[in-house]
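Here is what Swiss-Prot records for this protein:
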{"type": "DOMAIN", "residues": "190-342", "note": "domain 'Tyrosine-protein phosphatase'"}
{"type": "MUTAGEN", "residues": "D253 to A", "note": "Inactivates catalytic activity and leads to substrate retention"}
{"type": "MUTAGEN", "residues": "A280 to V", "note": "Leads to temperature sensitivity"}
{"type": "MUTAGEN", "residues": "C283 to S", "note": "Inactivates catalytic activity and leads to substrate retention"}
{"type": "ACT_SITE", "residues": "C283", "note": "active site, phosphocysteine intermediate"}
Amino acid sequence: MRRSVYLDNTIEFLRGRVYLGAYDYTPEDTDELVFFTVEDAIFYNSFHLDFGPMNIGHLYRFAVIFHEILNDPENANKAVVFYSSASTRQRANAACMLCCYMILVQAWTPHQVLQPLAQVDPPFMPFRDAGYSNADFEITIQDVVYGVWRAKEKGLIDLHSFNLESYEKYEHVEFGDFNVLTPDFIAFASPQEDHPKGYLATKSSHLNQPFKSVLNFFANNNVQLVVRLNSHLYNKKHFEDIGIQHLDLIFEDGTCPDLSIVKNFVGAAETIIKRGGKIAVHCKAGLGRTGCLIGAHLIYTYGFTANECIGFLRFIRPGMVVGPQQHWLYLHQNDFREWKYTTRISLKPSEAIGGLYPLISLEEYRLQKKKLKDDKRVAQNNIEGELRDLTMTPPSNGHGALSARNSSQPSTANNGSNSFKSSAVPQTSPGQPRKGQNGSNTIEDINNNRNPTSHANRKVVIESNNSDDESMQDTNGTSNHYPKVSRKKNDISSASSSRMEDNEPSATNINNAADDTILRQLLPKNRRVTSGRRTTSAAGGIRKISGSIKK
């Protein structure tokens, strides 16, 4: 087990192995200690009075140097002291960089890396913004550490896939001055066109090198939306020509956006993210206004605090979120987090944001959802109505022989015949197959009843074969009007006990024939159509017979 090393102005991170120091002199290595610093190799490029924190590229370079020292066989049993000068700014940068290293590389938790820094005297200096006004808002090492840790937990930072060469190349102005903040967002300074004639160029061949670099990178990295927050310094057609949608959400430099702009931005960004694309956002410098909107989305999506969000953004792109925008983000951080649960992405696109979908309240979302359901129901009903109109059958022309009677008794017409009327068959039947005597099959024509035949020319054959079913065939086969027959009770009784002779139909058989034709029409074709009374067959089943009881 390694033993502790006690040195003045030194903080122990890992017992006997990793220490943080601050000295006004250059310490010399011993048999037990190895000292190193990066102040002469890694520099923070300040905008004004800002001095840190160091960015992710600085951390990557620091990690490479640190690992070389730790893995040197000569240092296997020595404690390694990472130190800085005694300057308050340098102490803060060194401590913050070592803490972020332990979070990202060694997978320490925030409380593990912050515990050694607690109660340090003098305390570490907080970081300020890149603006020119007095620093009235500060973030601490703790804010940066928690911001980096949360980004790591949410999959926004991965040093294993980090490309140092690309990062350092594109952060330079001559290559576009942009940084990939997260897998979904790119922050960049506004491209500018050289237009000495007073108009914006429309051909990309006349663009300067930074603009061309931006266009090439965006086209090759699935950027689907560019959001402009400043006044026009280029023609948006350059982005649209390569298939990138362009959106203007302009507000004044150095000011804070209205919440309606934020909702439009968050909704538009969510729309693009769900499509699998990236969003590139810029203002004049790509720092203040850009940081406001991207920061609001990070808080909305991942639950950052305002300070954590600012710390993380500056860790990726130094200088982001300036002046009063820091206070604005702090004051509205709870609003942005609540939006995750109190708002929804609109179901209707907004022309104000180029046909994308803004963020709306739950109440408005419910109304939209209800209206869409109602509209869908109405449209479905209209379609069904149109289909019914197309497939509706014409009304009956009254000539069908198989139409049902208005009553159980035949009505007496002026011509003295019995007329049967029904709407059971909506259109004229083409004729039904019938079984005839001696196994012969015929087609009964039941359509032509315009010229009814006389009673003398009609012949109704009712036959009882060996089967239990009876068949009836109209040998003349056309008219559904029968002559009026006077009948008595005894006649009906006699007709029910004997077969009909001389082809003279009785009223009972006429009624049975009409019932039989109606049953034949209404019953499914695969059923056996029978008529007459019910009786028990030899097998014990019930059968209908025509006119008489089968013995």
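Here the Cβ of each residue, glycine as well, is placed from N, Cα and C on the backbone.
Just the original residues are modelled here, none of the noted substitutions.
These numbers come from a predicted model, not from an experiment.
Annotation note: D253 (mutagenesis position) sits in a coil segment as assigned by DSSP. According to DSSP, A280 (mutagenesis position) sits within a strand segment. When pLDDT values are averaged over the domain 'Tyrosine-protein phosphatase' (190-342), the model yields 94.
All protein chains included, C283 (mutagenesis position) registers 25 other Cβ atoms within 10 Å of its own Cβ.
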